Every structure is written in structure tokens, then in C-alpha cells.
Amino acid sequence: MYDLTGKHVCYVADCGGIALETSKVLMTKNIAKLAILQSVENPPAIAQLQSIKHSTQIFFWTFDVTMAREEMKKYFDEVMVQMDYIDVLINGATLCDERNIDATINTNLTGMMNTVATVLPYMDRKMGGSGGLIVNVTSVIGLDPSPVFCAYSASKFGVIGFTRSLADPLYYTQNGVAVMAVCCGPTKVFVDRELTAFLAYGQTFADRLRRAPCQSTAVCGQNIVNAIERSENGQIWIADKGGLESVALHWYWHMADQFVNYMQSTDDEDQEFFLGQR
């Protein structure tokens, strides 16, 4: 059980409903500090969060997850001045726009990876950090394909691949930073917008989604926090239709098995090099 009491949480999000609802739940967990980085200012939402727990310090930055990593570094240098350290990083920025593939990939995948690459050195135990937890909020169509939202699905598949790769003991045993993902099912906020299919053949289905039964953002946010509290390194969760379940992961091609002779060190020098101790 991961105890959020006293933790310093950094949430990189868009201005959607899941981020706000997740933050509301986090504020009930006696966290010490909450940094919110999102694309749009929302003072009423910040005030609402603060009213839940007055003793929790909340900081806000207007943030574009698609910015260059060099610019991100400047932001997070400032974040660290206020936060001192980060225990939990939540990546929740998302975009579903099949007409704009670049923006979809940059927001959902490239931006998330750049954020992780920027924040990890602050958390890495071998670089003066205290370890911690990275939570990548993704989608159920990052587990199985979507014939309607092809670009969105591809970006979310990438999040799962990145999460599982970064959670490998090769890194975790060194930096002490666990990595997990929560795959959210559709919410009413998601389907209650103009959705465009990747190809015109799928548009009828995209239009019908508006009438589909979906979970509320409040329930989804609660289950994201539930997943965090039950987290283990490398774990993938599904938060859909009001429920939460762990994904049974399967290896089809495991690098350590396929390249067993390469992956096993032959002497101490190779061991130090492979484990990233140089």
C-alpha cells in the first residue's frame, strides 16, 4: 500500500475533467504539496481544491507539454524551488485529434517522455533524489487497438511501452523510481465533444459514442488514486466502467531472454557499465 500522506505530488495535465477529479481525491489524502502544470489557468478549480484541505500547499504553472525539453528544464527548476522534491509525478496530458496527428503524438507520447526525462534526475536516488513513483495516465485503447481513433490509440500504445520499459529492474534497482500506468476507459467528458475518426469509414461509430454509457470523471479520478495506493513497479491498471483491475502482462519477446549471453555480464567492469553505474 503506497501511503500518500505527506507526499509532494506533481501533476502534469490538460484542462480536462479527470485531472481535476483526481486532484480532488489527492487533496483528501493529506498530501503536503501539490504542483499542477496544465495548459490553461483555472483559478476557480484551484480554489475548489484548496478548500478541501487548507494545509496542503498548491502551486500552479501554465505549462505546454509539447515544449522543448530545454524549456521544460527551466519550468521544473522553478517547480523544485517550491516543491523541494517530488515523490509522485502524474502525467495526464492527453489529446484525441485524428485530424492533427503531430499534435496528438506530441501531447500524448513525446511530451510525456520529455517530461519524465526532465523530472527523473530530480527523483533519482543516485542523483540526490529520494526515489518515488511515476504514474502515466493513458487509455484502454493503448492496450487494444481502436479502428476509429488510430493515431490516438498508437500514441497510447507508446505510453504503455515506455512505462513497461522504464519500469525494468535495470532502472528501478538503481534510481528507486517506480513506474506504473492507469488505462482509463471513456468518460462522459471525453465522448461529449466533436470526435473525428482517423478515416471517414469510422465516423458513424465515432458519432455514436456520444450515446454510449461511460464512467464519470469523478469515478475515474477516484480509481486513479486507488491504483496509486495499490501500485507496484511496472503495474498496468484499467480504470473503466467504475471498476479497477490489474492487467495480466504477457511477454512475447523478452530482451533478457533473447539476448541472454549479451545481457549477462562476463566481468565486474561489464556489470558496472550495463547497470549504468559509470
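The backbone N, Cα and C atoms fix where each Cβ goes, and this holds for glycine too.
Original residues throughout; no substitutions modelled.
In the three-state DSSP reading, TYR11 (NAD(+) binding site) counts as strand. The NAD(+) binding site annotation in Swiss-Prot covers 11-34.
Other Cβ atoms within 10 Å of the Cβ of SER139 (substrate binding site) number 27 in total over all chains. If you look up Swiss-Prot, you'll see SER139 marked as substrate binding site, on the strength of similarity to another entry.
Classification of TYR152 (active site, proton acceptor) by DSSP places it within a helix. Sequence annotations record features per position, and here Swiss-Prot assigns active site, proton acceptor to TYR152.
Among the natural variants in Swiss-Prot, ALA200 to Glu has the note: In strain: Persimi42 and Persimi50. The residue drawn here is the original one. Listed in sequence order, the same-chain residues six or more apart from ALA200 (variant position) with CB atoms under 8 A from its CB number zero; the list is none.
Among the sequence features in Swiss-Prot, the natural variant THR204 to Ser is noted as follows: In strain: Persimi42 and Persimi50. Taking a C-beta cut-off of under 8 angstroms and a sequence separation of 6 or more, THR204 (variant position) has no same-chain neighbours. In the three-state DSSP reading, THR204 (variant position) counts as helix.
Here Swiss-Prot describes GLN222 to Lys as a natural variant; the accompanying note says: In strain: Persimi40 and Persimi42. Mapped onto three states, the DSSP output places GLN222 (variant position) in helix. Long-range Cβ neighbours of GLN222 (variant position) (same chain, at least 6 residues apart, Cβ-Cβ under 8 Å): GLU21, VAL25.
In three-state terms derived from DSSP, LEU20 (NAD(+) binding site) belongs to a helical segment.
Here TYR152 (active site, proton acceptor) is positioned 32 angstrom away from LYS29 (NAD(+) binding site), judged by their C-alpha atoms.
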